[in-house]
Amino acid sequence: MAAKDISTEVLQNPELYGLRRSHRAAAHQQNYFNDSDDEDDEDNIKQSRRKRMTTIEDDEDEFEDEEGEEDSGEDEDEEDFEEDDDYYGSPIKQNRSKPKSRTKSKSKSKPKSQSEKQSTVKIPTRFSNRQNKTVNYNIDYSDDDLLESEDDYGSEEALSEENVHEASANPQPEDFHGIDIVINHRLKTSLEEGKVLEKTVPDLNNCKENYEFLIKWTDESHLHNTWETYESIGQVRGLKRLDNYCKQFIIEDQQVRLDPYVTAEDIEIMDMERERRLDEFEEFHVPERIIDSQRASLEDGTSQLQYLVKWRRLNYDEATWENATDIVKLAPEQVKHFQNRENSKILPQYSSNYTSQRPRFEKLSVQPPFIKGGELRDFQLTGINWMAFLWSKGDNGILADEMGLGKTVQTVAFISWLIFARRQNGPHIIVVPLSTMPAWLDTFEKWAPDLNCICYMGNQKSRDTIREYEFYTNPRAKGKKTMKFNVLLTTYEYILKDRAELGSIKWQFMAVDEAHRLKNAESSLYESLNSFKVANRMLITGTPLQNNIKELAALVNFLMPGRFTIDQEIDFENQDEEQEEYIHDLHRRIQPFILRRLKKDVEKSLPSKTERILRVELSDVQTEYYKNILTKNYSALTAGAKGGHFSLLNIMNELKKASNHPYLFDNAEERVLQKFGDGKMTRENVLRGLIMSSGKMVLLDQLLTRLKKDGHRVLIFSQMVRMLDILGDYLSIKGINFQRLDGTVPSAQRRISIDHFNSPDSNDFVFLLSTRAGGLGINLMTADTVVIFDSDWNPQADLQAMARAHRIGQKNHVMVYRLVSKDTVEEEVLERARKKMILEYAIISLGVTDGNKYTKKNEPNAGELSAILKFGAGNMFTATDNQKKLEDLNLDDVLNHAEDHVTTPDLGESHLGGEEFLKQFEVTDYKADIDWDDIIPEEELKKLQDEEQKRKDEEYVKEQLEMMNRRDNALKKIKNSVNGDGTAANSDSDDDSTSRSSRRRARANDMDSIGESEVRALYKAILKFGNLKEILDELIADGTLPVKSFEKYGETYDEMMEAAKDCVHEEEKNRKEILEKLEKHATAYRAKLKSGEIKAENQPKDNPLTRLSLKKREKKAVLFNFKGVKSLNAESLLSRVEDLKYLKNLINSNYKDDPLKFSLGNNTPKPVQNWSSNWTKEEDEKLLIGVFKYGYGSWTQIRDDPFLGITDKIFLNEVHNPVAKKSASSSDTTPTPSKKGKGITGSSKKVPGAIHLGRRVDYLLSFLRGGLNTKSPSADIGSKKLPTGPSKKRQRKPANHSKSMTPEITSSEPANGPPSKRMKALPKGPAALINNTRLSPNSPTPPLKSKVSRDNGTRQSSNPSSGSAHEKEYDSMDEEDCRHTMSAIRTSLKRLRRGGKSLDRKEWAKILKTELTTIGNHIESQKGSSRKASPEKYRKHLWSYSANFWPADVKSTKLMAMYDKITESQKK
C-alpha cells in the first residue's frame, strides 16, 4: 500500500493502527514500562499488575556484555524451582567501566542503569485481558530452572539501529553524561496548580513546556539526581527516554484518569502503584555497604578520600565512588562496619591450622557471648552442640529439623562458634536457593554482625566486581592471595557459572540449604559441589528425602564418600523380617549423622495448625470439559497400565486443569461469557464468569470474604502459574490488595514483595505463591491462613507451603484450607498423598529420614495413573445439578462438612505407638479393577467403540492405498527410465504428497529406519568423537543420536565411511588424470619456451604452465551425498576418525588411570603467536586431554572443566568489532592505532576462539602423528606476525589421511556448505604456485608477509615496522595479476624460498645474486604489461610480490636497490 493511500489519521497514530517503520524492530508487548527503552517510542505499552518487571529483548547481540552462553552452555539437568528470571533485566550501558579510581570530586564511576526497576502505575482495565496472552498451562516447573539468571538484576538494554549507528560513527567517551532514568515529574513552580492541565490530556510539547523532571544521570549515582526542565537538559544522550516517560507517566496517566468508565478504586490503585515506585527509588539512595576506599587526586592537585559504595537493592556493578565526607553523614553505621572489617582480627589468614587432630568437643551449656542478636532456644543450642561434636571428630552431617525450627539460625551460630571458639576464620561457603538469600543475609546481620559475609550473586560484572574488591586483601599480588571475607553466601546457579573461580578456593566449611537438591548424584550441581576443596560439610533440609534409598545414598556419599554402602530398596507393600532388619541396621549406621526434630517435640509454645479439606462440585462447564477429556482419550485410557506413561500423565494434567478452572483451556472464557453475560465484556460479566465457571472459585470467593471480614491474612498456593494469573485477575477486579511470587518474579522484586506483605502497616490481604517457588525458606508468618488451591503430587511440597505461615514466631492459630473438586482425580491424588505422609512419618519414627520410599518416583507409574483416572469418572456421565448447587452454595455448610486432615501426625521422634498410629489412619483403597467400559454409559460407549472401529478401518484402507501408490510409483519410474521420459516421474506427485506425513511418522516409529535427521546426527557425532562403534549406546542414551537400533546405526556408520573412502578415491583418480593431461601440455609448452618459439615476455597469462600450477595448488573439499543428506565432507570424516583414534589409543595406553597426566614429552610443538592468553605446551596438552574427554569441538566444556585449568585462556564469546569487519575487506595494511577501523585492534577480539582451537588441535594431532613440519603450524593463522621459513615438500597423503579445508565443528559456517565459498577464504599466495603437492589444511600455504587471515578476514603484515610506502603499494596491487606475471620464473622464486642453510656462505650469496638478477630482469621486461597500473607502479608491485619469497624479512625497496646495484656493476 502506498503512503498516499493511508489516511492522515492513520499516519498520525501508527501505534493505534499497528503500523511500524520497516527499519525498526517490531514493538513487543510489555507488561510494565521501562523508560530506558528510549529507542522505541512507538511501543504500545501494556500494564499488568502481575508482572513487576519488563521483558527486554536485546536485538543487538554485538553489544551484549554478559558472560556468554549462558548460561546456554551450562548444564541444566538439576535446575532450581524459583530461579528462571532470564527475561527480566535492566539496560546495559556502553563503555561502562568497573569501579576504579577517579580524579573528579564527584562520583564518576559508571553505574549500571536501573531502568528496569521502574515499575509503573497500573492502568486499570474494566475487563480481563488474559485472552490476549499466550496461555501457559504448565505446572510451575519454570521455577525448576536451577540456573536462574541473576543477570536479571541488571541485564541488557536493546539498542536501536540509530543508536548503534551513532555509537559507531561517533564513539562516546568513557563516561558520557546523559539521561539514565526519568524518575518523577512535577509542574513548574511558575505555573498555577494546573487547573487547565488537569482537565485535559496534554500532548508531548505541553509536557515539555509545563513540567520539571527528576533525572538520574548515567555517570552518577541516585544520590546526585536533579530536577531539570526540558530546556535545561539540553541535547544529551538518552533524551528520548524523557519523551517515553511523558507518554507513559503523564499523557497515558491523564487519559486513564479522564476516562469516565474508570472508577475511584482504579485511580486509587494507580496512585498506590506510583507511590510504591517512588518508594523503591528512594531505596537506591541508601548505602548498603562500603566496599573499598581510595585517596583520589583532584584536578586542583589536592587529594580526597573516596568510598566505593554499594547501594541498597542495586547490584555491585552499579557501585560508585563517592566523597567519603558525604557518605559519613549519610550512613555512619556503614562506615563503622567498613572500618571494622578493614581492621578485623578474624580474617582467614589468622586461622588456626589443625593438621593432626582437632580440639576435643566442649559442650555449650549456655549461649556464648559471640552469638548475638537474640536468645537461642534450648533445642537450637542442642543443634549447635551436635554440629560442633561432628566437627571435632572430623565428621559431616545432615541438619534435618522440621521446617520452621530455625535451621538457618543454628547454622549461622555454628559458623560463629567455628570462628570465635576454634579460630576457623574461613572462608566458609553457604549455598542456598535464590528465594532464601534475603533471609540468610538478615540472619547473619542479626546473629553474627561481626562476620564479613558477602552475597555472591548478580550479573557477570557484579560478580567480577565482587571478586576484585571483596575476595582478597591483596588482589593484585603476584604470589599467594589472602582471603578477605569470612562467609560467602551464594546460590546454586553461581556454583555452576563460576565453578572455576569458586572451586579454586580452599573452603573450611560448606553448608547447603534445601539439600534435597543434591539427591541426584549425576547432576552438575552435585558434581560441582563435590569437586570443591572443603574441610567439612553440612546439609540442611526440612525434607531430608522425598523418594527412595538411592537419594539417601547420594546425600550420604556427598557427606562421607565411600563410608556407607546403601543400595537396597525398601518395599513397604511387602514387608518381611529381613527388610525390617535392614531398616534397623540402616537406622543404627546413619543415626549419628542426622539430626531430626519436629515442632511438636521441641516447641510447645507454637500455635496449633488445623487443615481442612473443602470439597466442592464442578461447574457445568468444568464437567463438560472433564467428560470430553475422558471420551476423546478413550483409546489411551483403555490401554491402562499397558499404555504409555506419558499419555496417561498428559490426560491427568488435563483433568487437573478441568478440576481447577475452565479458563485454563483456550477459548473457554468466550464460551463462559456467552453463558453468563450474553457475550458482553463488562466488568460484572467478567467477574461473574471468573467465579461461576469454577466450583473452587465460588468457594474461594465466599471464603475470602469471610476471612477478610474476620481480619485474617491469606496465602494462596497453586502449582500452575496460569492459575495464579486467573486469581490475580479476580483479586484485581475485586479491588483486593495482593502480592505475588513465582518463578517469573526476579529476585529484587521478591524481596520487596515479601517485605511489603510482612510490614506492620501493610494493607495486603492475599499473597499468591506457586507451590514450589513459594515453598522454600520464605517467612510469611504475618499470615495465619493458607489456601492450597490444588494439591501437589508430592505432599512434602504442600507441607513446605504450609510452613511459610506455621513457624516459630507465629502467634495465631494457623488454618489450612485445601480445595478439592468432588469426584475427580484430585480426591484420589489427595488420598495417596495422605498414605505417603503416614508412611514417611512411620519411617522417621524409626530414625530413617526417608519419605516416599515405596515408589521410585514422586509421580505415579502408569498403573497408578490408570487407577487414579478411573476415580469418580462414572459420575461425569450422570446428569447433575451441580451448577445450581454452586449458585446456592453455603459456606457454613461446606465448613461444617469439611474433613480434618492431619499432615503432621502426633508422633515426633518417639519409637512408641507406631502400629497404633498407623491403625488410626487405615484407609480403604478404591478398587480400580473395574473397566472403562463399566464407567462410560452404554450409549456413549457404543458410540466411542464405533468411532474407534471406523478409525481403525480408515487407517487400514489408507495403508493399503499407500502400498498400492508406492508400487505404482515404482513401476512408473522403471517405465519412464526405460522409455527415457523424465517428465512423467512426477506426474503423480500430488497424489503421493498426501501420504508423506504418514510415512514420516511411520519412519519415526521404526527403530530400523534411518532418515536424514539420523544421518546428520551421526555425521556430527563422527566429527566430534571419531569412531562411534563402542559408544553408540551412550550417544543414544544422552540424546546425541535419535533413538534407533544399535545395529542399524552400526551399519549406517560403516556405509558412510565406505562412501567417504570411495568418494576420496574417485576424486584422487580424477585429479591424477587431469594432472597427467596438464603435465603433457606443460612439457610441450616448456619446450617451446626453451626453443624460443614462444617469447617469455609475450606468453599469455592463461598458458599451460599456469593452468598446471593452479590445478596443483587447488584445494577443494571432497563432498558427497549420503541417504538424502548433501555435501558431507569425506576427507574430514576419514581424517577425524584416524586422528581421534590415535589420540585415544595414545592416552589409554599410557595414561589410562589418570588422563590428566598426559604429556607431549620431549616433543615441543611450534608455539602460538599473539594469542591473548599465555598459551604454552602445557595448555596444548590440556587441550588434547579435553578433546579426548569431551570430543572435538566441545570447546565450551573444555573451557569450563576446572581440572584442565584453561578456563581463563579460551575466549569463545568475544564480540567482533563491526567497524573492523567492515574495513577489513578494503584494507591490507597493518592495523595502527591512528587508523580507526583498519584491521583488527587489540580490543576487537580475543584469541583463541573456537576456530583457533580447532586449527590448533588439527595441528597438534598431525604433529603427534608426525604429519606436520613443526616449522609451519597452521595454528598460527590469525596471529599478527606469521613465521616465515623454508617449507618442505610433502608428498600427497593417502586418501584416508587427508583433511578438508574447513573444520566443521570449529567454524561458524556449516560443514556441508558449498565448497566454492570455502575456497574463497583460501590465501592466494605464491606458495601454492610453487608447491607440486596438494596441500592439507594442516599444512597451509607458506604464508606471505601480508596475507589474508581466515580467522578475521583482515590482512596482517608480518613486519609491523615496514614503511608506509610499502604498505600503500601492497594495498593497491593486484596479487592475482602479479602471480600470473611471475609464474614464468617460478623456479627462481622456488629456489629463493628453499633457502641456503646447507650451503656455503659464498655459494649461497652467488645463488642469491643470480636469482635476484633473473627476477629483476623479468620484472623489467614485464613492468609495462599491466593495464591497471603505470610501469613504475607495476614494477613496485612485482618487487613487493617477489619479496615474499625472500628467505628473510626484507622490504621490497631494498631488493630493488640491490638489483639496481648489481645492474650498475654489470654495466661497468
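Glycine is no exception: its Cβ is also placed from the backbone N, Cα and C atoms.
Here Swiss-Prot flags 195-257 as domain 'Chromo 1'.
Glu220 (mutagenesis position) carries neither a helix nor a strand DSSP state and counts as coil. Glu220 to Leu or Trp appears in Swiss-Prot as a mutagenesis experiment; the accompanying note says: No interaction with methylated histone H3 'K-4'.
For His222 (mutagenesis position), the Cβ neighbour count at a 10 Å cut-off comes to 24, with all displayed protein chains included. His222 to Tyr appears in Swiss-Prot as a mutagenesis experiment; the accompanying note says: Confers interaction with methylated histone H3 'K-4'.
Taken from Swiss-Prot, the feature domain 'Chromo 2' covers 285-350, and the record attributes it to sequence analysis. Secondary structure by DSSP for the domain 'Chromo 2' (285-350): 24 helix, 24 strand, 18 coil.
What Swiss-Prot notes for the published mutagenesis of Leu314 to Tyr is this: No effect on interaction with methylated histone H3 'K-4'.
Around the Cβ of Tyr316 (mutagenesis position), 31 further Cβ atoms fall within 10 Å across all displayed protein chains. Looking at Swiss-Prot, the entry for mutagenesis of Tyr316 to Glu says: Disrupts interaction with methylated histone H3 'K-4'; abrogates histone acetylation activity of SLIK.
For Asp401, Glu402, Met403, Gly404, Leu405, Gly406, Lys407, Thr408, the entry in Swiss-Prot reads ATP binding site, with the evidence type sequence analysis. Non-local neighbourhood of Lys407 (ATP binding site): Gly383, Leu399, Asp401, Asp513, Ile540, Gly542, each in the same chain, at least six residues away, with C-beta under 8 Å from its C-beta. DSSP assigns Lys407 (ATP binding site) to a helical segment in the three-state reduction.
Per-residue confidence over the domain 'Helicase C-terminal' (699-860) averages 74 (mean pLDDT, predicted model). According to Swiss-Prot, the domain 'Helicase C-terminal' annotation covers 699-860, on the basis of sequence analysis.
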The one of Leu314, Met403, Leu405 whose CB sees the fewest other CB atoms within 10 Å, among these recorded positions:
Met403
Integer Å distance between the CA atoms belonging to Tyr316 (mutagenesis position) and Thr408 (ATP binding site):
25
Residue distribution over DSSP helix, strand and coil in the domain 'Chromo 1' (195-257):
36 helix, 12 strand, 15 coil
Distance, His222 (mutagenesis position) to Tyr316 (mutagenesis position) (CA atoms, angstrom):
14
Taking only the Cα atoms, work out how far Leu405 (ATP binding site) lies from Leu314 (mutagenesis position), in Å, as a whole number.
31
Cα distance, Gly406 (ATP binding site) to Glu220 (mutagenesis position), nearest Å?
41
At the Cα level, what's the spacing in Å between His222 (mutagenesis position) and Gly404 (ATP binding site), rounded?
38
Between Leu314 (mutagenesis position) and Glu402 (ATP binding site): CA-CA distance (Å):
34
Give the distance between the Cα atoms of Gly404 (ATP binding site) and Leu314 (mutagenesis position), rounded to the nearest whole Å.
30
To the nearest whole angstrom, state the Cα distance for the pair Gly406 (ATP binding site) and Leu314 (mutagenesis position).
28
